Amino acid sequence: MAEAFTREDYVFMAQLNENAERYDEMVETMRKISGMEGELSDKERNLLSVAYKNVIGPRRAAWRIVSSIEAKEKGRQKPNAKRIEQIRVYRQKIEKELSDICNDILKLLQEQFVPRSTNADAKVFYYKMQGDYYRYLAEYSSGEDKEKIAGSALNAYNSAFEISQQLPPTHPIRLGLALNFSVFYYEILASPDRACELARKAFDAAITDLDKLTEESYKDSTLIMQLLRDNLNLWVTDSAGDDNAEEK
């Protein structure tokens, strides 16, 4: 009989899934780890994030492309009703996949990861992740549904933001939260002033503390700081908001 997998075996398997770029399998592997006792380690948390980010990312990109094609088709002088219906059905198929992925990780976060977390960086990580996946749901929602989902995202981001003040301004998790929270304000709540204020404060605080950066987090922190600055430049020059902001 085959020997049962240990936690270390599943971590190795998740890394193998990642190297092979088989992210659907990586999600399944991480779900097995999530069913085990105890908190996730920093390494396991990052693997969880990578797994879900890489199954949701291509579908978010696909939705944007299909939605753009749909808008162009509807904008023609003589729209083709059959083509528009084909596109609509396909877009809804992608939306169903997006919803399934988001609801899956949100359930894990709510029922397992958030309640188990005991330290500040883990709590910020999970609340940020909650905010992110509610934001992804809000991207293709409308009306009252969008308002409700955006409210859930805002609550999660606010919880993360409050706890993040316990972390150094240069901490990659705190910076990553500021980056994605500001994107939420800009793209979902259409609040460019609030987005710029949040991003600028996070960037300025990190600059002031730059000399305290550890070698271990230097690369991650400075990369996110660059993304914050890129977004600020984009948002100041692009009042129309057509371009997609950088996120972590």
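Glycine is no exception: its Cβ is also placed from the backbone N, Cα and C atoms.
The O-phospho-L-serine binding site annotation in Swiss-Prot covers ARG135, TYR136. Taking the Cβ of ARG135 (O-phospho-L-serine binding site) as reference, residues of its chain lying under 8 Å away and at least six apart in sequence are, in sequence order, ALA150, ALA153, ASN180, VAL183, PHE184, GLU187, ILE188. DSSP gives ARG135 (O-phospho-L-serine binding site) a helix state.
Same-chain residues at least 6 positions away in sequence with a Cβ under 8 Å from that of LYS53 (mutagenesis position) are not found in this chain. LYS53 (mutagenesis position) carries a helical DSSP state (H, G or I). Under the heading of mutagenesis, Swiss-Prot lists LYS53 to Glu and annotates it as follows: Loss or strongly decreased binding to synthetic human RAF1 phosphopeptides. Loss of binding to difopein.
Recorded in Swiss-Prot as a mutagenesis result, VAL183 to Asp carries the remark: Loss of binding to difopein. Annotation note: VAL183 (mutagenesis position) sits in a helical segment as assigned by DSSP.
For ARG200 (mutagenesis position), the number of other Cβ atoms no farther than 10 Å from its own Cβ, over all displayed protein chains, is 17. Quoted from Swiss-Prot, the note on the mutagenesis of ARG200 to Lys is: Increased oligomerization.
According to Swiss-Prot, the mutagenesis experiment THR208 to Ala carries the annotation: Slightly decreased oligomerization. Listed in sequence order, PRO169 are the same-chain residues at least 6 apart in sequence whose CB falls under 8 Å from the CB of THR208 (mutagenesis position).
According to DSSP, THR214 (mutagenesis position) sits in a coil region rather than a helix or strand. For the mutagenesis result THR214 to Glu, the note given in Swiss-Prot is Phosphomimetic mutant. No effect on oligomerization. No effect on binding to difopein. Altered binding intensity or capability to various synthetic phosphopeptides.
In three-state terms derived from DSSP, GLU246 (mutagenesis position) belongs to neither a helical nor a strand segment and is classed as coil. What Swiss-Prot notes for the published mutagenesis of GLU246 to Ala is this: Loss of polyglycylation. In trophozoites, encysting cells and cysts, localizes to the nuclei in addition to the cytoplasm. Increased encystation and increased number of cysts. In encysting cells of 12 hours, significantly faster cyst conversion rate compared to the wild-type.
Cβ neighbours of GLU247 (mutagenesis position) (same chain, under 8 Å, six or more residues apart in sequence): ASP132, LEU179, ASN180, VAL183, LEU227. Under its mutagenesis entries, Swiss-Prot includes GLU247 to Ala with the note: No effect on polyglycylation.
The mutagenesis positions shown are ARG200, THR214, GLU246; of these, the one with its CA atom nearest the CA of TYR136 (O-phospho-L-serine binding site) is GLU246. The Cβ neighbour count for VAL183 (mutagenesis position), using a 10 Å radius over every protein chain in view, is 23.
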